[in-house]
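Swiss-Prot has this to say about the protein:
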- Phe142 to Cys: Leads to altered odorant preference (MUTAGEN)
- Asn143 to Cys: Leads to altered odorant preference (MUTAGEN)
- Cys208 to Ser: Increases odorant sensitivity (MUTAGEN)
- Cys278 to Ser: Increases odorant sensitivity (MUTAGEN)
Amino acid sequence: MEKLMKYASFFYTAVGIRPYTNGEESKMNKLIFHIVFWSNVINLSFVGLFESIYVYSAFMDNKFLEAVTALSYIGFVTVGMSKMFFIRWKKTAITELINELKEIYPNGLIREERYNLPMYLGTCSRISLIYSLLYSVLIWTFNLFCVMEYWVYDKWLNIRVVGKQLPYLMYIPWKWQDNWSYYPLLFSQNFAGYTSAAGQISTDVLLCAVATQLVMHFDFLSNSMERHELSGDWKKDSRFLVDIVRYHERILRLSDAVNDIFGIPLLLNFMVSSFVICFVGFQMTVGVPPDIVVKLFLFLVSSMSQVYLICHYGQLVADASYGFSVATYNQKWYKADVRYKRALVIIIARSQKVTFLKATIFLDITRSTMTDLLQISYKFFALLRTMYTQ
């Protein structure tokens, strides 16, 4: 099971978080994680605070475009910070969830083959690795874009004067461009960008690992039901049904636990992402220079890839849970006792109530959620365009 969790554990360690306990920790390890976490949080809070001050001052000076740009950065900070704190808050619940998943995790070659574990493990690992690398490359390219511009245009090609710039707009009450303070500010902003990105990647990849296991258990349940050969003996067949129902109920409880842990951060993620996509798209359509368009495009891709990843796994869970009702109907139930057939009707009725990944009670997450999000973003985009032209 650690193979499924390795990418999430790596990025959580980078921001000083242990999402679940795995035995006793030494005092030194706890201290190190504590220092790393609060160093990340304090720096990220500092950058977010001064970005907020910049937004206020930009609105006061009628610098609408700059204010919108800074708002998209604040949204990025908000999502990262919220995911980090919610995971720390839900550490006990996550530990209980992971322990229960370990209890039903298929160990041994025979069980691994029955559950088709290598396929699920390989798919989850590939998606997690590609997503982590994509998001990391996009964010670090965004963070270092201003430095690359300075060295390429100003120092190497000498075709235009760029000057020293910072990756994110924030209020700084002194002249920092030709001052030694530029370098600490550059480090602070890059550190904050890395913190927010790592906080988001780790939580997204953890959700993928947990959702993959839910899908695996739903699929195993469906295969077991569909391929089971009935004996026609009510006592023997009813024992099989009892085991299936208990297994199904356990998976449903695990699904509820996942929604309880991730529901609020997912809701906040979708709300903020709709604004971020809107803000970034707006900036790309108001005549900014081509190099800035490239920078904004990277930011847009990172936000949309995150939303699609969550929606994709939400769809997989929904399809797998509904597939159990189809598998139950496809069983050779016509050979069974009439009492067995009546029991199957109840099981089918229950399994047709689809299990979703939920952003609290407000949103069932599937691929169609991506469409809804883009529609909301476009509405805000149209509103911003109207305000800007007026």
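In case you wondered, yes, glycine gets a Cβ from its N, Cα and C as well.
Look at Phe142 (mutagenesis position): DSSP puts it in a helix.
Across the structure, Phe142 (mutagenesis position) and Cys208 (mutagenesis position) place their CA atoms 25 angstrom apart. Take the CB of Cys208 (mutagenesis position) and look out to 10 A: across all protein chains shown you find 24 other CB atoms. Asn143 (mutagenesis position) is 21 Å away from Cys278 (mutagenesis position) when you measure Cα to Cα. DSSP assigns Cys208 (mutagenesis position) to a helix.
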